[in-house]
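Data first, discussion second: the structure below is written as structure tokens.
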Amino acid sequence: MEERAAVEYWGDYKVIAELGHGLWSRDVLAEHRFIKKRYILKILPSELSSSENFMRVFQEVIVQLAAIRHASLVAIENVSREGDRYFVVTEENGGTISLAQYLSGRKLSEEEVVHLIQQLCDALELVHSIGLAHGQIHLHSVHVSFFNGIANIYLPEVGFASLLRERMFSTIMQSGSARESITRIRDLLMFEAPEEQEVFGREADVYSVGVLAYYLLVGSFPWGSFPKPSLCMPDSWYDWDGFILSCLQQQREARPKCLREALRRKTSGEQLQVTLDSCREPLREMEIEDTPTELGPPSALIREGERLCEVKEEQHAFVLVEAKSIDEAMVTTVDSEEELESSEGYANPLQSLLAREPVVSRYVEVEREEIKPQPLLTEMIFIEGGEFSRGSGDGQRDELPVHNITLPGFFLDIHPVTNEQFVRFLECVGSEQDEHYNELIRLKDSRIQRRSGRLIIEPGYAKHPVVGVTWYGASSYACWIGKRLPSEAEWEVAASGGKLGLRYPTGEEIDKSKANFFSSDTTPVMSYPSSILGLYDMAGNVYEWCQDWYSYDFYESSALEPDAPLGPPQGVYRVLRGGCWKSLKDDLRCAHRHRNNPGAINSTYGFRCAKDVK
């Protein structure tokens, strides 16, 4: 944490307001210094940041949570570190309060309870689907947010509550009187499943949802021999008895496997059946009272139309077949037509019967086509062809001479390739090397990790540009997606606004509100304003690989052969353009040239793709 003129900073985030303390974090409202967007920072206390056991589990949980999005869950952008303290950057929300605060002096209608429990079940189903559980569902861990005056479920402690159970109880004992503390702990224990002995899984969450639903409906906990909701709410249209009692089963295996489906059945499809059943009983009594004691002959009850539809019984004939020996029946040579006629009715069926043998067909394994990951496509901008000027008299020697070139029209990605796009390519090829054993990417220098054979993106970095990628990796990805790398000439023309010949992609000047440079890390693509052509991140964020080999004096040759120049035929280095997140301002000029070995790996190197006009 850094102090500047009495203003509190955490990395690139300026603290605006305190929001309070949660179970595992101090929450503050902050604004990014450069992109001027507000976030909520969840700052871990020093004792948790220094705990290896907690941080190991914390990192695993954050990775999983960052991969999902739900209105009732914390939307994680990234995780950062300031000194020895970690903090989680999350999306700004409108503020929340605990369910206990919301219920204070308030009685919810049945429809409100259905709305809240449905949202809770939806969020938990998503959490359970990625192998996590909440672990501590109760009136203080479940929060509500408000939209247009309607309360909505919000779960700020998903995945962490069970890790900090002892910390929670210790905090409760240190605040308030002993009587208040014991009462609150008792209420918390009411939500815990009977089998819980450090086991906080899906089944425990289901049990807690049952307790919460009962409390919201009845206003008390289902303790001991408790009355069913139907007794407390005789006018209810919903089968709360079925849903709540199924959640509160003592055996874990007997509880619903899918909370959302169990709630849907009890509050929609089955409610009509229950209502019909309750209405059918009086009708049955009326039928019994009105039933006559003596009935007429059955024939009198047959309608005229039914007589016309009588089905005549089919008469079956009994046929006696003279038995013959098997040898006689199997004789295939016939002396006369009479013998043929007399025996074919018996011999042919018998031959067929005796010749019938079990047929075992050869097992042929059904070939199943392996489903490979499909690419995530990027929107492209068409750059119109024509004659352009490139080079600069204000830069380095390799930017001279300034000369005109001619290019055909081409397409260019609006932003660099991101981690979530590149990870699909790696999953498809199944390796970090190409067929010639060239490295495509070095994972330890990127935001992509391999754990237990699976590729995982660091939390919050899915939309950041991929880094640590070599020229071989960039070129292979472009080929896989049906595109190519842009030439150095194409890149400079696109960055400078075509025929406008701008100094920077943003215009004649540039500052930190327009690009990510001289900072501490990459930012998500498209975080800054686009260029005049609609391209993002052409300045800063990451250097971008180009197709060309680099030559110090290539512009001299290009001036003589100006039609679609594509660099020298061979070389040692490949061209990089655009500057990066830690570059100085001068490196962001459209004409600035950078280069490195095609196998070089750097946390500032990325790329974008181009495509010819067909």
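Yeah, the Cβs are placed from backbone N, Cα and C, and that goes for glycine too.
If you look for the noted substitutions, you won't find them, since the model keeps the original residues.
Taken from Swiss-Prot, the feature domain 'Protein kinase' applies to 13-276. Sequence annotations record features per position, and here Swiss-Prot assigns ATP binding site to Leu19, Gly20, His21, Gly22, Leu23, Trp24, Ser25, Arg26, Asp27, Lys42. Quoted from Swiss-Prot, the note attached to the mutagenesis of Lys42 to Ala states: No autophosphorylation; protein can be phosphorylated by PknD.
Taking the features listed in Swiss-Prot, we show where each one sits on the structure.
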residue	record	Cβ within 10 Å
Leu19	ATP binding site	18
His21	ATP binding site	12
Leu23	ATP binding site	17
Ser25	ATP binding site	23
Asp27	ATP binding site	19
Lys42	mutagenesis position	22
Segment-level pLDDT (mean, integer) for the domain 'Protein kinase' (13-276): 82
Inter-residue C-alpha distance, Ser25 (ATP binding site) and Lys42 (mutagenesis position) (nearest angstrom): 5
Output field, ATP shell: CB within 8 Å of site CB centroid, site Leu19, Gly20, His21, Gly22, Leu23, Trp24, Ser25, Arg26, Asp27, Lys42 dropped: Ile43, Pro156
Assigned conformation of Leu23 (ATP binding site) - DSSP reduced to three states: coil
Most distant Cα pair in Å, residues Leu19, Gly20, His21, Gly22, Leu23, Trp24, Ser25, Arg26, Asp27, Lys42 binding ATP: 14
Inter-residue Cα distance where the pair is Lys42 (mutagenesis position) and Leu23 (ATP binding site), in Å: 11
Rounded Cα-Cα span from Asp27 (ATP binding site) to Lys42 (mutagenesis position), Å: 5
